[in-house]
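Structure first, then comments.
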Amino acid sequence: MPDNIRKAVGLILLVSLLSVGLCKPLKEYLLIPTQMRVFETQTQAIETSLSVNAQTSESSEAFTVKKDPHEIKVTGKKSGESELVYDLAGFPIKKTKVHVLPDLKVIPGGQSIGVKLHSVGVLVVGFHQINTSEGKKSPGETAGIEAGDIIIEMNGQKIEKMNDVAPFIQKAGKTGESLDLLIKRDKQKIKTKLIPEKDEGEGKYRIGLYIRDSAAGIGTMTFYEPKTKKYGALGHVISDMDTKKPIVVENGEIVKSTVTSIEKGTGGNPGEKLARFSSERKTIGDINRNSPFGIFGTLHQPIQNNISDQALPVAFSTEVKKGPAEILTVIDDDKVEKFDIEIVSTTPQKFPATKGMVLKITDPRLLKETGGIVQGMSGSPIIQNGKVIGAVTHVFVNDPTSGYGVHIEWMLSEAGIDIYGKEKAS
């Protein structure tokens, strides 16, 4: 074998052996974050077994550092930012930019709530054929209106509820004039015209559309921020039962509800909380937002769950770990209880996303009573290591013991609680 080839092979073998020996340290080095966020008075740990020193890059008042054998603990002291510098044998090897944010705590929920939503305008949920003198017709369908469209104006007048519609239809029908409609379809606004037809059976004019201006259901309160009274619930969007499209909210309200029974979930057939609430019940908060991360608004007064009424810290998605956790929810009457779960997997997210973790119900009593995650449990707060980390959102249809959760970070943002305010301003 030529000498130059022998040297090349030897070099390759040497590099390979070194790579194997350095594999774990290299992985741990790469796992050290380049940026991290921590709240004032709270501590975050960076897991590493590397023999490195860690210290602030300057006489910083933003945070303190403590090195343990297998982790580096960073504790926020004062909002601001600084750098954490790692050195090996006196040589700097990496830096982490640390953002210390103003302290934030929320009161976890768990209460069963009744939800009443009022849409912007009236929602078209379907069509029907009118028996006219010329046969069956649907003027709305002929005009190009689609299920899921929202009628927001008729003849230039704002439409807010179903009762607003009938006078315009009857007037246009009697005069034989067309109705000028302004409809909202997704993000578009579309103008169209239609002429009401007389129903031969009833003698009234119709437009051949099924419409709705409100929706109701139940869910679970996730949290509220005690200073602003802003809250978040459900953890997922509310969609219309017929069109399956998200309801565009004009306003709405939440009330207390009572769980009367549970339909237990089985494989392929998710269960459900059966609950009741009366329209006469006192409104406990308003709804001003219906988003992929839940419903949001402001409470009219503080509400208690009588199990964890003290404000708790919140966790960033990077802090959530695989392992034991708890949820707060109601399975009987209005009593909030704590149940054991397991975080099976979690995804540290840089941008808002609805499915941030997979969880599994492990509590024997909850499994016995419900079979796992059931409809109406959406929004149940998840607590891990004394912090609110997220909310239950979806159940796996073929395995009701498991489902998805959303990180609390994104629900707080949707609620209008700017946890990054000082960070953005710096």
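Glycine is no exception: its Cβ is also placed from the backbone N, Cα and C atoms.
If you look for the noted substitutions, you won't find them, since the model keeps the original residues.
Summarising the annotation, Swiss-Prot assigns active site, charge relay system to Asp363 (among others). Under a cutoff of 8 A between CB atoms, and with a sequence separation of 6+ in the same chain, the neighbours of Asp363 (mutagenesis position) are Phe339, Asp340, Ile341.
According to DSSP, Ser378 (active site, charge relay system) sits in a coil region rather than a helix or strand. Positions annotated as active site, charge relay system by Swiss-Prot, on the basis of a curator's inference: Ser378 (among others).
Residues or ranges marked as domain 'PDZ' in Swiss-Prot (evidence: sequence analysis): 101-187. Model confidence over the domain 'PDZ' (101-187) is summarised by a mean pLDDT of 93.
Positions annotated as domain 'Peptidase S55' by Swiss-Prot, on the basis of sequence analysis: 188-426.
According to Swiss-Prot, the mutagenesis experiment Cys23 to Ser carries the following note: No effect.
Among the sequence features in Swiss-Prot, the mutagenesis site Asp213 to Leu is noted as follows: No effect. Asp213 (mutagenesis position) carries a strand DSSP state (E or B). Neighbours of Asp213 (mutagenesis position), defined as other CB atoms within 10 A of its CB across all chains, total 21.
His236 (mutagenesis position) is surrounded by 23 other CB atoms, counting those within 10 A of its CB over all protein chains shown. Secondary structure at His236 (mutagenesis position), as computed by DSSP, is coil. One mutagenesis experiment catalogued in Swiss-Prot, His236 to Phe or Asn, is accompanied by this note: Inhibits spore formation.
Packing around Asp240 (mutagenesis position) is summarised by its Cβ count: 19 other Cβ atoms lie within 10 angstroms of its Cβ, all protein chains included. Per Swiss-Prot, mutagenesis Asp240 to Leu is noted as: No effect.
Quoting Swiss-Prot on the mutagenesis of Asp242 to Leu: Inhibits spore formation. Annotation note: Asp242 (mutagenesis position) sits in a coil segment as assigned by DSSP.
Under its mutagenesis entries, Swiss-Prot includes Asn290 to Ile with the note: Sporulation deficient spores. Within 10 Å of the C-beta atom of Asn290 (mutagenesis position) sit 25 other C-beta atoms, taking all shown protein chains into account. In this structure, Asn290 (mutagenesis position) is part of a beta strand by DSSP.
According to its DSSP assignment, Asp363 (mutagenesis position) is coil. As a published mutagenesis entry, Asp363 to Leu appears in Swiss-Prot alongside the note: Inhibits spore formation.
Quoted from Swiss-Prot, the note on mutagenesis experiment Thr393 to Ile or Asn is: Reduced binding to PDZ domain and sporulation deficient spores. Of all Cβ atoms in the shown protein chains, 26 besides its own fall within 10 Å of the Cβ of Thr393 (mutagenesis position).
DSSP assigns His394 (mutagenesis position) to a strand segment in the three-state reduction. What Swiss-Prot notes for the published mutagenesis of His394 to Asp is this: Sporulation deficient spores.
A mutagenesis experiment is reported in Swiss-Prot for this position, Val395 to Glu, and the note states: Reduced binding to PDZ domain and sporulation deficient spores. Note on Val395 (mutagenesis position): other Cβ atoms within 10 Å of its Cβ, all shown chains, come to 23.
Listed in sequence order, the mutagenesis positions from Asp213, Asp240, Asp242, Asn290 having a Cα within 10 Å of the Cα of Ser378 (active site, charge relay system) amount to none. For Val395 (mutagenesis position), the nearest neighbour among the listed mutagenesis positions (Asp213, His236, Asp240, Asp242, Asn290), judged by C-alpha distance, is His236. When the Cα of His236 (mutagenesis position) is compared against those of the mutagenesis positions Asp213, Asp242, Thr393, His394, the shortest separation belongs to Thr393.
Of all the mutagenesis positions given, namely Asp242, His394, the one with the smallest number of surrounding CB atoms inside 10 A is Asp242. Counting residue by residue with DSSP, the domain 'PDZ' (101-187) contains 18 helix, 41 strand, 28 coil.
Of all the mutagenesis positions in the record (Asp213, Thr393, His394), the one with the smallest CA separation from Asp240 (mutagenesis position) is Asp213.
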